[in-house]
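S.K.: Okay, so Swiss-Prot annotates it like this:
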type	residues	note
MUTAGEN	Tyr26 to Phe	Partial loss of phosphorylation ex vivo
MUTAGEN	Tyr42 to Phe	Partial loss of phosphorylation ex vivo
MUTAGEN	Tyr62 to Phe	Partial loss of phosphorylation ex vivo
MUTAGEN	Arg66 to Lys	Partial loss of nuclear and nucleolar localization
Amino acid sequence: MVLPALPAPPVCDSQNECVGWLGVAYSAVVDVIRAAAHEGVYIEPEARGRLDALREWIYYNYYTERAKRRDRRRRSVCHARTWFCFRKYDYVRRSIWHDTTTNTISVVSAHSVQ
């Protein structure tokens, strides 16, 4: 697996903790993409599309919720968006892998994903 396993977001409706989790997830995705480019690892187009889509989802939610952090009425919305991003992150993390023999990052076939 390419992306690191992150702990689940906080169970409570704490906006600061949810925004913090989104920030960690965003930096993890960006670091994986940057490290692959730096080390010359080829990312197949389908895997690249999944990583880019995940990066954009987390980026949008992170900066939206960070900007609206002071509005206490958005607490449940922030919590729901964070859990959505966690499920999306976990799905992408399980669906791509790094083949060290060919030095590529590719998508795992659908029937081998658990």
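Start at 1 and count along the chain as shown; that gives each residue its number.
Keep in mind that glycine also has a Cβ here, set from the backbone N, Cα and C atoms.
Relative to the rest of the structure, where do these features sit?
M.R.: Tyr26 (mutagenesis position) falls within a helical segment according to DSSP.
Annotation for Tyr42 (mutagenesis position): spatial neighbours Thr102, Asn103, Thr104, Ile105, criterion Cβ-Cβ under 8 Å with sequence separation of six or more. In the three-state DSSP scheme, Tyr42 (mutagenesis position) falls into the strand class.
Within 10 Å of the Cβ of Tyr62 (mutagenesis position) there are 23 other Cβ atoms, across all protein chains. According to DSSP, Tyr62 (mutagenesis position) is assigned to a helical segment.
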S.K.: Below 8 Å Cβ to Cβ and six or more residues apart, same chain only. Which residues does that give for Arg66 (mutagenesis position)?
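M.R.: When sequence neighbours closer than 6 are ignored, Arg66 (mutagenesis position) has Val19, Leu22, Gly23 within Cβ distance under 8 Å.
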S.K.: Rounded to an integer, what is the Cα-Cα distance in Å between Tyr62 (mutagenesis position) and Tyr26 (mutagenesis position)?
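M.R.: One finds 8 Å between the Cα atoms of these residues.
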